[in-house]
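Annotation of the mutagenesis experiment Q182 to A in Swiss-Prot: Abolishes interaction with TRAF2 and TRAF3. T184 to A appears in Swiss-Prot as a published mutagenesis result, with the remark: Abolishes interaction with TRAF2 and TRAF3. Under its mutagenesis entries, Swiss-Prot includes D185 to A with the note: Abolishes interaction with TRAF2; greatly diminishes interaction with TRAF3. According to Swiss-Prot, the mutagenesis experiment D188 to A carries the annotation: Diminishes interaction with TRAF2 and TRAF3. One mutagenesis experiment catalogued in Swiss-Prot, F194 to A, is accompanied by this note: Diminishes interaction with TRAF2 and TRAF3. If you look up Swiss-Prot, you'll see C396, C399, H416, H420 marked as Zn(2+) binding site, on the strength of sequence analysis.
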Amino acid sequence: MDKNIGEQLNKAYEAFRQACMDRDSAVKELQQKTENYEQRIREQQEQLSLQQTIIDKLKSQLLLVNSTQDNNYGCVPLLEDSETRKNNLTLDQPQDKVISGIAREKLPKVRRQEVSSPRKETSARSLGSPLLHERGNIEKTFWDLKEEFHKICMLAKAQKDHLSKLNIPDTATETQCSVPIQCTDKTDKQEALFKPQAKDDINRGAPSITSVTPRGLCRDEEDTSFESLSKFNVKFPPMDNDSTFLHSTPERPGILSPATSEAVCQEKFNMEFRDNPGNFVKTEETLFEIQGIDPIASAIQNLKTTDKTKPSNLVNTCIRTTLDRAACLPPGDHNALYVNSFPLLDPSDAPFPSLDSPGKAIRGPQQPIWKPFPNQDSDSVVLSGTDSELHIPRVCEFCQAVFPPSITSRGDFLRHLNSHFNGET
């Protein structure tokens, strides 16, 4: 019994399972068919809408053609018939025939108008709604576009006005530089660049510092750069108001009188010394008197220029007085000068003379300048003027004249000493 029941249950389960599978397959097939049908329906609806639009276009074209044909048929043929009949009439025909002909012409004209009017009404009714709808849409889009373009134009104009108010032209900074001659194409520009200015008395030999700042320097480095450049004779490029710098004029030396006087004195000294070596002291004194040059000033200037210049055949005129030998000289020979001549050499090439050699002095910044007090050290007497010098009376070593500081000045004392050299005493 149990086996039979189990077999029956298995069969029933298999049948139920098969029925469920058939149901599922039927449902799936139904879904696929419905989807296919819906897709076909959509495609057919699209085709119908497309065909409807084509039909509407064809109807509109047909209405336009019919309207043109009706206008031509209603006006032109009637005129032709009336004109031909009127032209064919003769004066011999009776008046009644003319009246009857006109009446005949009016009858077909009225009939044609009655036939054409229902056609126009039907065409307007059939195609009036789609044409009016399309025309309304076109007009609406046109006016929308026109309004949008008008807004864009107004906005662009407002932006232009606002930018023109905000746009301030920047003033270009003028750079201080010289324009070469070959870069100017017009003659008036060249003449304007090289026109002589009012500042013609500027000494080109002296070091000049312009307001041109070197490139790559900050504001805090500008002062130090000027201090370093002030030690040299640096020539900066000319500015617009200083174009005379480009003229090919010979430069004037900074100090003319001492250089020329020393050159003349040197030539005359060499000639006189070769002719008569014994009288070279007097010759040198007369040369200084002829040129009108202070020997002390010439000697000091010569000492200052020894480190800056390098002449080849000049003579170092080192002026020395005989203050320490004043007791041995007669009273009238105080104007004699002893000139020690040595060829001027470069400090690197010149041999170092011994300190014990008489009549020679070591060149360089350590060389002492002539002092009216030979017995004192160089540190105790300073020509620049100190507080101790203001209270010490000055005594002339030539004539033993006393110059108290309360009455006389340092300039008076120096002029008195210069009078001894020029032979005024």
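A Cβ is built for glycine as well, from the same backbone N, Cα and C atoms used for every other residue.
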Sparsest-packed of the listed binding-site residues (C396, C399) - C-beta count within 10 angstroms: C399
Three-state secondary structure, H420 (Zn(2+) binding site) (per DSSP): helix
Cβ-Cβ neighbours of H420 (Zn(2+) binding site) (radius 10 Å): 16
